[in-house]
Amino acid sequence: MNNPLVNQAAMVLPVFLLSACLGGGGSFDLDSVDTEAPRPAPKYQDVFSEKPQAQKDQGGYGFAMRLKRRNWYPQAKEDEVKLDESDWEATGLPDEPKELPKRQKSVIEKVETDSDNNIYSSPYLKPSNHQNGNTGNGINQPKNQAKDYENFKYVYSGWFYKHAKREFNLKVEPKSAKNGDDGYIFYHGKEPSRQLPASGKITYKGVWHFATDTKKGQKFREIIQPSKSQGDRYSGFSGDDGEEYSNKNKSTLTDGQEGYGFTSNLEVDFHNKKLTGKLIRNNANTDNNQATTTQYYSLEAQVTGNRFNGKATATDKPQQNSETKEHPFVSDSSSLSGGFFGPQGEELGFRFLSDDQKVAVVGSAKTKDKPANGNTAAASGGTDAAASNGAAGTSSENGKLTTVLDAVELKLGDKEVQKLDNFSNAAQLVVDGIMIPLLPEASESGNNQANQGTNGGTAFTRKFDHTPESDKKDAQAGTQTNGAQTASNTAGDTNGKTKTYEVEVCCSNLNYLKYGMLTRKNSKSAMQAGESSSQADAKTEQVEQSMFLQGERTDEKEIPSEQNIVYRGSWYGYIANDKSTSWSGNASNATSGNRAEFTVNFADKKITGTLTADNRQEATFTIDGNIKDNGFEGTAKTAESGFDLDQSNTTRTPKAYITDAKVQGGFYGPKAEELGGWFAYPGDKQTKNATNASGNSSATVVFGAKRQQPVR
């Protein structure tokens, strides 16, 4: 029904509104609308972080120095053979530290002798299985041990040698004349420490051994009876038959003596990261008020992670220029280095070469032996170890331990996270007893440091292959300086196969953390494959893929206390279900690549973050965790809708559902500039959202990130 009043009102209202606008009573002017402009997302950049200092010592399981034999034939004019840093040989990972190092032992086994073919060794080492091995290690062999510090498990040091055949060649050039023992001094260990006492001062005692240079007319009468030209024609060493001046054959100790032979007494201040100590000889002749001990060196070193580096100061130097000492310990050393072994740093090994290249020293020391009743022995300062099942002598205040490094390997689809060895050097990957440098030799900072992205001119990630060299016939010729290992079949246990490691490592902006992909490739030789096999069969590869992460943890005292700190980085991931569908992604600094972002509240001990897959908008995983000391633990989960494993499948997209993956990680660098972590989810069907198309879900992930600061 048509209502004229309504029609009239409908016509008047627009006119009224229009007149109101024209009259200034209202406005549609956009300039006067009070709206807040959208704020741009904050822009971040990596914080500056101090680069690791170049390490002269790259670490390792152990090192050995071979005895020298001088060509004393006059016309050869070889009046002196000094020791050199390049003479150090890496021992490799020992099967059992009490045994002789395999590489060096294989060299001495081939040494010819004039009479007996025995290998003589330190009496506490496992006898050699060589013919008549260890025969004669009785009264004439030094007894070398520190009282109450004798039961070593992780580190051994010592000497072994043969009475080498006399060489006298005057018929064929080059003419030569050599005589004397041929062998090694060494230390080696297993299970480099991942945790150490957080504080407190701990005493370590043990033994040390030396080998000298050779020089015409040189005698060391104070330590060795030179009846066979020790120090002149061949190296004098602590296991020599002529070492008659220590108390090696005494049945009881004299007051003031710390043990038998050459012993060490060290103290580690774990709070201040300092090692100090002394190397002494326990003297044989203490009659006529002679000193019961003679100190030859004092040690001082800085502890970094599970390694230490410093100096050895000779304490019995000549007092005047005209004075001479009839022992080789007259020069300081700037090359003291070593490391801690055992789950809690129970034992340590060390080495150094004197600056005058006259003497090399190796040693091993441990915390106090546990009493026979099994109770933990008292630590330095008289306080008992508080940690249950703690190692003897490694108790600190309240028995607290601190993690100094992470090194893990996660095999794709495996439930277990395996621990890797590491020598507090994130840029050295240690697998199968072999050390793999993760940075190119041309790196601006050396093998143990990272280039700084574009500043260093390196890619964000690096891919390379590493094939260990075959065992050399002569271990001395085949071993490089500073622990670069060269053995493959022996040390790496490849059982005659050629093993190649394919490595992808991230990231160029991380100095104290490295993570990535590792592929082991084993290919048999034609002989290994069998005479009837073809060359193609011989080259068949066995491929095993995994991820790794390793980092140098921040000192707990240096963990920040700020809130809302942003870290950004990347990640490697492998996500799968049991329906043969999987997704994998590698680390990248591309805007659309695998991204990791975390917010850390150090004050509240909380960490939250996301891992986002390449070319995805929604987070693949969200992570929530709690910070403890210099690390964190938490959980990772996918969104309730799951993670699409194959986006190209538009009909029935297979998904992965993960709700409770256990995450572990840590903070790395001097000031926690870097963080990283890992998780391996085993593949349980754990959520009601999982469908038959999805099956059981599994995931393997490693991630890393750098602390950010706003761009100014």
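From the backbone N, Cα and C atoms, a Cβ is placed for every residue, glycine too.
Taken straight from Swiss-Prot:
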MUTAGEN   Q218 to E  Decreased binding to human transferrin (TF)
MUTAGEN   F220 to E  Decreased binding to TF
MUTAGEN   Q225 to A  Significantly decreased binding to TF
MUTAGEN   Q225 to E  No longer binds TF
MUTAGEN   P226 to A  Wild-type binding to TF
MUTAGEN   P226 to E, R or W  No longer binds TF
Among Q218, Q225, the one of these mutagenesis positions whose Cβ has the fewest neighbouring Cβ atoms within 10 Å: Q225
Integer Å distance between the CA atoms belonging to P226 (mutagenesis position) and F220 (mutagenesis position): 7
P226 (mutagenesis position) and Q218 (mutagenesis position), distance between Cα atoms, whole Å: 9
Cβ contacts of P226 (mutagenesis position) (under 8 Å, same chain, 6 or more positions away): K219, F220, D232, G236, G242
C-beta crowding around F220 (mutagenesis position), within 10 angstroms: 25
